[in-house]
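Features of the protein shown, as given by Swiss-Prot:
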DOMAIN    243-302  domain 'SH3 1'
DOMAIN    303-360  domain 'SH3 2'
MUTAGEN   V104 to L  Loss of co-localization with CACNA1S and strongly decreased co-localization with CACNA1C; when associated with E-133
MUTAGEN   Y133 to E  Loss of co-localization with CACNA1S and strongly decreased co-localization with CACNA1C; when associated with L-104
MUTAGEN   W280 to S  Loss of normal excitation-contraction coupling. Loss of function in enhancing calcium channel activity
Amino acid sequence: MTEKEVVESPQPPFPGETPQSGLQRLKQLFKKGSPETAEMEPPPEPQANGEAVGAGGGPIYYIYEEEEEEEEEEEPPPEPPKLVNDKPHKFKDHFFKKPKFCDVCARMIVLNNKFGLRCKNCKTNIHEHCQSYVEMQRCFGKIPPGFRRAYSSPLYSDQQYAVSAANRNDPVFETLRVGVIMANKERKKGQADKKNPLAAMMEEEPESARPEEGKSQDGNNAEKDKKAEKKTPDDKNKQPGFQQSHYFVALYRFKALEKDDLDFPPGEKITVIDDSNEEWWRGKIGEKVGFFPPNFIIRVRAGERVHRVTRSFVGNREIGQITLKKDQIVVQKGDEAGGYVKVYTGRKVGLFPTDFLEEI
C-alpha cells in the first residue's frame, strides 16, 4: 500500500448523473444481454420521424449493406468450322444459243443476252446470281459415255472413259450401269442366234452358184478365161445389199465400244442384215458385221443421190430453206430448181444451194 492509494468513490459516466441512476443504467444493459429478457421485451416503437428508440432512450440506426451481384460475362460461342468443298463446280461464262433452265431456281436463262454460267465437267447451267447457292455442292464429274450412245460425239475414247469412271463413286449408278451392259449383251446374243431370212438368202446365193459354175466349166479352161475377161471390176465389187431397191448410208460417225459393234464413218454404205430390234440393228460393211443404232443411218431409195455439205449455210425458214453444217450428210429428194435442191437429213427437209453440196 502506498500513500496514493485512496479509496475513491465511482464517478458517474456522465456529468450531472447520480450514482443511483448509473446503477440503474447498468442493470438495464445486463437485462439486454440475457436471452430471456430479450424475448420478453417488446420491440421498440417507431417514432414519428421513422427512427426507432431503444430502451436507453437513444435512437437505433439500422445499416443495410447492399451486395452487388457480379454479372458473369458469357464467353462468345466458338466459330463454326468452315466447310471446304473438295469437288466444286468449274463454272465458266457461257452464251446459251437455245433457251435453258437454271438448275438452281428452275427459271429460264434469258436476261443479259442469254449469258450465264456452265460447269466445265457436269454441264450444269445456272444464272450468275445463283452461283452462291451451289458453292458447297459437289460436282459429280463428266457423264460416262456408255449412256450417250445415241449421239455422234468424240467422247467415245478409252481415256475419257477412264477419267469418268474414276470420278464415279455412286454404288447405285454402278449397279445400273452393269445391268444395262449385261442386258445389251444378252439381247445381242439372242439376235445373233436367230436366223434372218435376208441373211440366209445372201449366204445361199454364192454357195448355189458355185456348183453350177463348176459343172459347166469342168475341162473347159478356155471358156473360163473368156468369162474372166468379160467380168468387169464393177461386177466384182457389187454387194448383195446394194442390188436392192434401196440401201443405207451413215449420217454420223459411230465408234464401236464393244467387240460386236460395227464401226463406220459418215457417208459409208451399210447393208442391213437384221432390223427386228428397234434399238440395235445388225449390219455389214464389206467383211465386217456388227451392231449399230438405227438413228445413225438413213435410207436411200432408187433414183436418190447422197451429198456431203462443203460449207455451212443458215437458211430462211419462211421460204423453205434448211440450215446445215459443214460435212453433214444429206439425201437429195428432187431436181434442181433455181440453184436450190430439196434435201433430207433424216429429221428435216428443205431447200439447200447446190453450190455447197458434193455428191458422194
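For all residues, glycine too, the Cβ spot is worked out from N, Cα and C.
Nope, none of those substitutions made it into this model, it's the original residues.
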**Asked** What three-state class does DSSP give W280 (mutagenesis position)?
**Response** coil
**Request:** Could you please provide the mean pLDDT value for the domain 'SH3 2' (303-360)?
**Result:** 83
**Request:** Using DSSP, break the domain 'SH3 1' (243-302) down into helix, strand and coil residues and give each count.
**Result:** 4 helix, 29 strand, 27 coil
**Prompt:** Which of Y133, W280 (the mutagenesis positions) has the most other Cβ atoms within 10 Å?
**Reply:** W280
**Asked** Taking just the CA atoms, what is the gap between V104 (mutagenesis position) and Y133 (mutagenesis position) in Å?
**Response** 7
**Asked** What's the CA-CA gap between W280 (mutagenesis position) and Y133 (mutagenesis position) in angstrom, rounded?
**Response** 42
